[in-house]
Amino acid sequence: MKDEVALLAAVTLLGVLLQAYFSLQVISARRAFRVSPPLTTGPPEFERVYRAQVNCSEYFPLFLATLWVAGIFFHEGAAALCGLVYLFARLRYFQGYARSAQLRLAPLYASARALWLLVALAALGLLAHFLPAALRAALLGRLRTLLPWA
């Protein structure tokens, strides 16, 4: 069982570490711009770091759920790769947003595409799981013909 989900677990742990990094950046920005909790407003430089962290945190549960469903029901490697792309895009998003609101846009779109791909993989995997066995075998046979490397 562990071998079947090791990549998903590694990407999950990397995601948790990335969330911790974002939180530490907010703590650092609070000190640099003298914004004490519970305040969430201050100079624009602080607010951008704060918003970037909050935005990343808001999407993290969606990311985790789709990562695991796609990895278990579709393909672990494909889901893990999409997960890595998503996390890298979120890191770039955070770094860009910390510098300027405009610099967040390209990584935001990249992370959204990766997340939607995970949603699609999860949905396809679940659909295949619930199809009758004969229909599933026929569809997988055709898919293997079209995509021999898969």
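The backbone N, Cα and C atoms fix where each Cβ goes, and this holds for glycine too.
For reference, Swiss-Prot has these:
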| type | residues | note |
| --- | --- | --- |
| ACT_SITE | ARG31 | active site, proton donor |
| ACT_SITE | ARG104 | active site, proton acceptor |
| BINDING | ARG30, ARG51, ALA52, GLN53, VAL54, ASN55, GLU58, TYR59, TYR93, PHE94, GLN95, GLY96, TYR97 | glutathione binding site |
| MUTAGEN | SER36 to Glu | Reduced leukotriene-C4 synthase activity by nearly 80% |
| MUTAGEN | THR40 to Ala | Leukotriene-C4 synthaseactivity is reduced by 30% |
| MUTAGEN | ARG51 to Thr or Ile | Loss of leukotriene-C4 synthase activity |
| MUTAGEN | ASN55 to Ala | Does not affect leukotriene-C4 synthase activity but substantially increased KM for GSH |
| MUTAGEN | TYR59 to Phe | Does not affect leukotriene-C4 synthase activity but substantially increased KM for GSH |
| MUTAGEN | TYR93 to Phe | Reduces Leukotriene-C4 synthase activity and increases the optimum for pH-dependent activity |
| MUTAGEN | TYR97 to Phe | Does not affect leukotriene-C4 synthase activity but substantially increased KM for GSH |
Helix, strand or coil at SER36 (mutagenesis position), per DSSP? coil
Taking the residues ARG30, ARG51, ALA52, GLN53, VAL54, ASN55, GLU58, TYR59, TYR93, PHE94, GLN95, GLY96, TYR97, which the record names as binding glutathione, find the longest CA to CA distance and state it in Å to the nearest whole number. 23
Tell me, by DSSP, whether TYR59 (mutagenesis position) is helix, strand or coil? helix
Cβ-based isolation winner (fewest other Cβ atoms within 10 Å) among the recorded positions ARG30, ARG31, ARG51, ARG104: ARG31
What is the nearest of the recorded positions ARG31, SER36, THR40, ARG51, TYR59 to GLN95 (glutathione binding site), using the Cα of each? ARG51
Residues with Cβ closer than 8 Å to the Cβ of TYR97 (mutagenesis position), same chain and 6+ apart in sequence? ARG48, VAL49, ARG51, ALA52, ASN55, LEU103, ARG104
Spatially, which candidate from the recorded positions ARG31, VAL54, GLU58, TYR59, TYR93 is nearest to THR40 (mutagenesis position), comparing Cα atoms? VAL54
By CA-CA distance, flag whichever of ARG30, VAL54, GLU58 among the binding-site residues is nearest to SER36 (mutagenesis position). ARG30
Which is it, of TYR59, TYR93: the one of these mutagenesis positions whose Cβ has the most other Cβ atoms within 10 Å? TYR93
Write down the Cα-Cα distance for ARG31 (active site, proton donor) and VAL54 (glutathione binding site), rounded and given in Å. 18
Between the binding-site residues ALA52, VAL54, where is the Cβ count within 10 Å the lowest? VAL54
For GLU58 (glutathione binding site): intrachain residues, at least 6 apart, with Cβ closer than 8 Å: none
Across all protein chains shown, the mutagenesis positions THR40, ASN55 give the max Cβ-within-10 Å count at ASN55
